Amino acid sequence: MGLLWYLMSLSFYGILQSHASERCDDWGLDTMRQIQVFEDEPARIKCPLFEHFLKYNYSTAHSSGLTLIWYWTRQDRDLEEPINFRLPENRISKEKDVLWFRPTLLNDTGNYTCMLRNTTYCSKVAFPLEVVQKDSCFNSAMRFPVHKMYIEHGIHKITCPNVDGYFPSSVKPSVTWYKGCTEIVDFHNVLPEGMNLSFFIPLVSNNGNYTCVVTYPENGRLFHLTRTVTVKVVGSPKDALPPQIYSPNDRVVYEKEPGEELVIPCKVYFSFIMDSHNEVWWTIDGKKPDDVTVDITINESVSYSSTEDETRTQILSIKKVTPEDLRRNYVCHARNTKGEAEQAAKVKQKVIPPRYTVELACGFGATVFLVVVLIVVYHVYWLEMVLFYRAHFGTDETILDGKEYDIYVSYARNVEEEEFVLLTLRGVLENEFGYKLCIFDRDSLPGGIVTDETLSFIQKSRRLLVVLSPNYVLQGTQALLELKAGLENMASRGNINVILVQYKAVKDMKVKELKRAKTVLTVIKWKGEKSKYPQGRFWKQLQVAMPVKKSPRWSSNDKQGLSYSSLKNV
């Protein structure tokens, strides 16, 4: 056997050498016809000469005295070798113009050449064969054919491809279909039907790789053919539209100064149309970019939706734009089989504002900022500002008004409120601020009529200071008499103002006079330790409500009242 193969090889090389000097039509390596097959599966390959390069078929050529010769070049080799047709079990054989592998092996990968010749004529072509190793899930480097079907558009079928000629029509092979790694059994809208796979109303979820495994017997052996088809669900024809230009549009103006970079995107949406050639291009003043003297760069990008609707973007850019460039007409064009569309970009030169406008804007901005600052300052320090104005520019209310007291203090007669009035309020208002207080229990004479003396004291006072607490609202108390008298005096004569100081919160407001007073008068809240500091907010609010006095009744040397440190101990 070895001697016979050696003699055949010598004969083959002799034939090649004898025709090396003869003219032979060499069609080269037909890379468009690269054949991929799985390892350990049969393969049948027809000589491409009779399919693409010659006008006659094998029978005509054979009857004319032409001989078909096969040889190959191993992968990563340059030496042409004859094909060994004497392998065990006829693993490689030739039948007319077909080369058979039953089955293929990985080392069968290489370039195969079929040559048709006689003594006066020679023609040959080569094609690559790649044997691919199969994994457990049909994934490999093999390129799969793509079958497109319209979304929600009737019933579609795919057929197991490239199985014709492997077995006679009398043989009924078994066929198993898979999606990815999963055998197709009881799928929602996919039904295997032998060599066919039917899709009922295709959906995007049907996208994927579908594999058919065909098993057939031959000469006592079982062979398997594995074929994979990529299914892609695409947009329906009823949704097909002419191009839709998203950008440029009438809402966007590209305003640039000379020397700046001008960038204009032309963004176009194409609905899916089978075999449609989608185009996008720019014109500048009616000319293509290559026909104008402007230094223009155009970059294109394409993206696809799940149903292969296409968004194509062409970005036109000019690095340093000139005034002349800003006067040009830039138009985006688009076309598909449904029609054409175009949209001009709005480009203009930016107007630089005059200098005085900038200065005016800056001045206005500064004014607004100053006003805002003043409003904030007033909001934070309004009490201090009012007290400052009263101290320096206010009119003294105590001159010739016939009043004896600055403040009449009304409060509930119990230990806690009395301590707050006699120690805290009196200590600060009289000793620190110089006001004269009228406190009934301190200033009334023994034996007098309470009602008459109360009304008399209130009429002699400029302010009625009401210390609110839960005990204050009890019916029948002297405190309520003082409140009613003060409110009536304020309403009828207007010669006394009422000041409400909330010493403790009053939840149930049953006294209608007090309820009405709280709705129209400001309530100054005592907050315990936080309010004891004489320069704090509580005392400033109280001072604002007090009568304006130009100078205290006592000099600072006569003040022997409470200091802040003494208030802390109250």
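Placed from the backbone N, Cα and C atoms, the Cβ positions cover glycine too.
No substitution from the list is modelled in this structure, which keeps its original residues.
The feature domain 'Ig-like C2-type 1' is assigned by Swiss-Prot to 21-128.
When Cβ atoms from all protein chains are considered, those within 10 Å of Trp27 (mutagenesis position) total 16, not counting its own. Mapped onto three states, the DSSP output places Trp27 (mutagenesis position) in strand. Quoted from Swiss-Prot for the published mutagenesis Trp27 to Ala: Reduces affinity for PTPRD.
Here Swiss-Prot describes Asp30 to Ala as a published mutagenesis experiment; the accompanying note says: Does not affect affinity for PTPRD. With a cut-off of 8 Å between CB atoms and residues at least 6 apart in sequence, the same chain places Pro48, His52, Val125, Ala126, Phe127 near Asp30 (mutagenesis position), listed in sequence order.
Under its mutagenesis annotations, Swiss-Prot gives Lys94 to Ala the following note: Reduces affinity for PTPRD. Of all Cβ atoms in the shown protein chains, 16 besides its own fall within 10 Å of the Cβ of Lys94 (mutagenesis position).
The feature domain 'Ig-like C2-type 2' is assigned by Swiss-Prot to 139-230. Model confidence over the domain 'Ig-like C2-type 2' (139-230) is summarised by a mean pLDDT of 93.
Residues or ranges marked as domain 'TIR' in Swiss-Prot (evidence: sequence analysis): 403-546.
In sequence order, Tyr408, Ser410, Phe440, Thr454, Ile458, Leu464, Val466 constitute the residues six or more apart from Glu482 (active site) in its chain with CB-CB distances below 8 Å. According to DSSP, Glu482 (active site) sits within a helical segment. The active site annotation in Swiss-Prot covers Glu482 and is backed by sequence analysis.
With respect to their backbone Cα atoms, Lys94 (mutagenesis position) and Trp27 (mutagenesis position) stand 21 Å from each other. Broken down by DSSP into helix, strand and coil, the domain 'Ig-like C2-type 2' (139-230) contains 3 helix, 48 strand, 41 coil.
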